[in-house]
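Engineer: Take a look at what Swiss-Prot says about it:
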{"type": "BINDING", "residues": "Tyr6, Lys26, Gln27, Leu28, Thr29, Ala56, Ser178, Asn228, Gln313, Val314, His315, Tyr316", "note": "substrate binding site"}
{"type": "MUTAGEN", "residues": "His180 to Asn", "note": "Impaired catalytic activity"}
{"type": "MUTAGEN", "residues": "Lys183 to Arg", "note": "Strongly impaired catalytic activity"}
Amino acid sequence: MKEFAYSEPCLDKEDKKAVLEVLNSKQLTQGKRSLLFEEALCEFLGVKHALVFNSATSALLTLYRNFSEFSADRNEIITTPISFVATANMLLESGYTPVFAGIKNDGNIDELALEKLINERTKAIVSVDYAGKSVEVESVQKLCKKHSLSFLSDSSHALGSEYQNKKVGGFALASVFSFHAIKPITTAEGGAVVTNDSELHEKMKLFRSHGMLKKDFFEGEVKSIGHNFRLNEIQSALGLSQLKKAPFLMQKREEAALTYDRIFKDNPYFTPLHPLLKDKSSNHLYPILMHQKFFTCKKLILESLHKRGILAQVHYKPIYQYQLYQQLFNTAPLKSAEDFYHAEISLPCHANLNLESVQNIAHSVLKTFESFKIE
């Protein structure tokens, strides 16, 4: 039986050639390709500065540690509970307290729920572009300006996504992207921070590499605390090659999503999120929201899909439900996040899927739901 992952890398001969060139060059790290990758990201996203990292998690930590001077009197940061846990974990690692906001039915933070969470301790808002759909940028920008907050974006899902015909990446003070193997473009593991703030860029650049400023070939100076979060040349070469194909890879995902939309239209079991999009999305995920009557048998539905070779996933368990967060904060459940978690399933959507496979998956999904016969 053929299996279909919810996402997987799309690699070709050019990608392999780019990697082999680095291996043959013997310059495996701290070479020109990481710089070229950063330059290409700036051009692709329309931003001034980009820094590539060995993961989006280390990119988040670097941003959180450097966007502003830390103050114990202003240590709360509002974010979404529907994200991969790194979004909040790195806030904890940086000394901040995450405050979780409600979400909308598209998986993004509810901008109308933010203001009531703001107080004298609030430092910033960290949004997440769920599944590749941009948050309502203007609303968040206005709120941050009104209350003198920093606007940071975890755009790990959203490379190539747009808001009002402009690419995500330049709206917040800084934005983080992920190049993990299941993202629209990949470096196996990897990430980036982009910003138009030159001072912040320099701080993060030092933090990424031991806080060290090289004066010349044999001598340097340590200016601040730092880590080794660099992306090596092998990964940078792969990223550079993948980025050239980003529009094509996005188009393939869009074609798959549109095929799902057509087959799923007006079905009685679930609502796909893709038809609700107003702006271009990376389509990192293809989420569906099951109708409430299916909530109690979600695990059985997922098991049935997997038996059919459809390796669906769930994105995400609310972060505050994890044991660590319950022990630290004992956060009360947020109904919007709870409902989303109970309803959401991510179906296979990636550039390796041909349309015949997408059609077969879609019809198998409908048959799976039909087999449960819940009134």
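Cβ coordinates come from backbone N, Cα and C, glycine included.
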Engineer: Looking only at Cβ atoms, how many others are within 10 Å of the one on Gln313 (substrate binding site)?
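Structural biologist: Its Cβ shell of radius 10 Å holds 17 other Cβ atoms.
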Engineer: Please list, in sequence order, the residues in the chain of Lys183 (mutagenesis position) that are at least six apart in sequence and whose C-beta is under 8 Å away from its C-beta.
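Structural biologist: Same-chain residues close to Lys183 (mutagenesis position) (Cβ under 8 Å, separated by 6 or more) are Ser7, Ser156, His157, Leu159, His284.
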Engineer: What is the Cβ neighbour count of Thr29 (substrate binding site) at a 10 Å cut-off, with all protein chains included?
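Structural biologist: Looking across every protein chain shown, the total is 15.
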Engineer: Let me check the 10 A CB neighbour count of His315 (substrate binding site). How many other CB atoms are there?
Structural biologist: 20
Engineer: Using a 10 Å radius around each Cβ and all protein chains in view, which of these binding-site residues has the most neighbours: Gln27, Ser178?
Structural biologist: Ser178
Engineer: Long-range neighbours only, meaning 6 or more apart in sequence with Cβ under 8 Å: which ones does Tyr6 (substrate binding site) have?
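Structural biologist: Non-local contacts for Tyr6 (substrate binding site): Ile182, Leu285, Leu311, Ala312, Gln313, Ser346, Leu347, Pro348, Cys349, His350.
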Engineer: So if I draw a 10 Å sphere around the Cβ of His180 (mutagenesis position), how many other Cβ atoms end up inside it?
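Structural biologist: His180 (mutagenesis position): 18 neighbouring Cβ atoms within 10 Å.
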Engineer: If you run the three-state DSSP split on Ser178 (substrate binding site), which class comes out?
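Structural biologist: It is in a strand.
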Engineer: Using His180 (mutagenesis position) as the reference point, find which of the binding-site residues Gln27, Thr29, His315 has the shortest Cα-to-Cα distance to it.
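Structural biologist: Nearest by Cα distance to His180 (mutagenesis position): His315.
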Engineer: What three-state secondary structure does DSSP assign to Gln313 (substrate binding site)?
Structural biologist: strand
